[in-house]
Amino acid sequence: MLRRLSPIQPDSFEFTPANLEWARAQMTKYPEGRQQSAIIPVLWRAQEQEGWLSRPAIEYCADLLGMPYIRALEVATFYFMFQLQPVGSVAHIQICGTTTCMICGAEDLIRVCKEKIAPEPHALSADGRFSWEEVECLGACTNAPMAQIGKDFYEDLTVEKLAALIDRFAAGEVPVPGPQNGRFSAEALGGPTALADLKGGEAHNASVARALRLGDSIKRIDGTEVPITTPWLATQNGV
């Protein structure tokens, strides 16, 4: 699939001071002269800051890493996780359309997106707050059909559940991610058939619990949310 940059581009891009510090910390993971190896996390951080990857953002990251613009552009256009056009200011919804989800109703979820957001993928809703696209397998096949919204998975969806999620996002809420039908993690719908007497007591699986604890879900990253740690420097610095 041919991927092109959006014809709508901002005049410039630069990291916030905190995100610039974060990006430079990523560069220290690699030997001197190999800083270009940090291109994926640095591009990802730029996308988290702005919501999508503009040409100025790609070129800024290339300059930061000392690499030709075309090399950074090759990476940005190769990986579908990079959004090359503006996305909804509240949420970008990615509907899994691969086999299991398709069999379980992904086409119906896509119809909801067309009706409530925009008729075409990657187009913004009338108020600019939402966008959507169909993507390949997101790896939650047991809990099909599902969607990724921001950083989180919303699983075991129905037409009604997805429509309600969109309405809640529009109202300023951030619904709890994970299964939307009461299932714990990826257990069988009828409940566990082995180790049935093992009572964990957790309300959510580890990834959902972490998302709730950090409060880092669909919001943009300004650099203050995630601590900058460089444990790989401890040994070489003698700390």
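The backbone N, Cα and C atoms fix where each Cβ goes, and this holds for glycine too.
Original residues fill every noted site, and no substitution is shown.
Quantities reported herein were computed from a predicted structural model and do not represent experimental measurements.
In Swiss-Prot, the entry for mutagenesis CYS61 to Ser states: No change in UV-visible and EPR spectra. The structure shown retains the original residue. According to its DSSP assignment, CYS61 (mutagenesis position) is helical.
In the structure as shown, the Cβ atom of HIS92 (mutagenesis position) sits within 10 Å of 22 other Cβ atoms. According to DSSP, HIS92 (mutagenesis position) sits within a strand segment. Here the residue is the original one, while Swiss-Prot reports the published mutagenesis HIS92 to Ala with the comment No change in UV-visible and EPR spectra.
Counting only same-chain residues at least 6 apart in sequence, those with a Cβ under 8 Å from the Cβ of CYS96 (mutagenesis position) are ALA106, GLU134, VAL135, GLU136, CYS137, LEU138, ALA140, ALA144, PRO145, MET146, ALA147, GLN148. CYS96 to Ala or Ser appears in Swiss-Prot as a mutagenesis experiment; the accompanying note says: Alters UV-visible and EPR spectra.
Per Swiss-Prot, [2Fe-2S] cluster binding site is recorded for CYS96, CYS101, CYS137, CYS141. Sequence-distant neighbours of CYS141 ([2Fe-2S] cluster binding site) (same chain, 6+ residues apart, CB-CB distance under 8 A): THR100, CYS101.
Listed in Swiss-Prot as a mutagenesis experiment, CYS101 to Ala or Ser is described as follows: Alters UV-visible and EPR spectra. In the three-state DSSP scheme, CYS101 (mutagenesis position) is classed as helix.
The number of other Cβ atoms within 10 Å of the Cβ belonging to CYS104 (mutagenesis position), over all protein chains shown, comes to 19. Here the residue is the original one, but Swiss-Prot notes a mutagenesis experiment at this spot, CYS104 to Ser: No change in UV-visible and EPR spectra.
Under its mutagenesis annotations, Swiss-Prot gives CYS137 to Ala or Ser the following note: Alters UV-visible and EPR spectra. CYS137 (mutagenesis position) falls within neither a helix nor a strand when secondary structure is assigned with DSSP, and so counts as coil.
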Mind checking which of CYS61, CYS101, CYS137 has the fewest other CB atoms within 10 A of its CB? They're the mutagenesis positions.
CYS137
Alpha-carbon spacing, CYS104 (mutagenesis position) to CYS61 (mutagenesis position), which is rounded to whole Å
40
If I take the alpha carbons of HIS92 (mutagenesis position) and CYS61 (mutagenesis position), what is the distance between them in whole Å?
23
